[in-house]
Amino acid sequence: FLPLILRKIVTAL
């Protein structure tokens, strides 16, 4: 998993 995608998921929370 890329950090960019992971951060986007965290921001969606």
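Every residue gets a Cβ built from N, Cα and C, even glycine.
Here the original residues stay in place, and none of the substitutions has been built in.
These numbers come from a predicted model, not from an experiment.
Feature annotations, reproduced from Swiss-Prot:
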MUTAGEN   Leu4 to Lys  In crabrolin-plus; increase in antimicrobial activity and gain of ability to interact with LPS; when associated with R-11. In C-terminally amidated crabrolin21; huge increase in antimicrobial activity, increase in hemolytic activity, and gain of ability to interact with LPS; when associated with R-11 and L-13
MUTAGEN   Arg7 to Phe  In crabrolin-minus; decrease in antimicrobial activity; when associated with W-8
MUTAGEN   Lys8 to Trp  In crabrolin-minus; decrease in antimicrobial activity; when associated with F-7
MUTAGEN   Thr11 to Arg  In crabrolin-plus; increase in antimicrobial activity and gain of ability to interact with LPS; when associated with K-4. In C-terminally amidated crabrolin21; huge increase in antimicrobial activity, increase in hemolytic activity, and gain of ability to interact with LPS; when associated with K-4 and L-13
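What Swiss-Prot annotates, mapped onto the structure for a quick look.
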| residue | record | CB count, 10 Å |
| --- | --- | --- |
| Leu4 | mutagenesis position | 7 |
| Arg7 | mutagenesis position | 10 |
| Lys8 | mutagenesis position | 10 |
| Thr11 | mutagenesis position | 7 |
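The two recorded residues, Thr11 (mutagenesis position) and Leu4 (mutagenesis position), have Cα atoms 11 Å apart.
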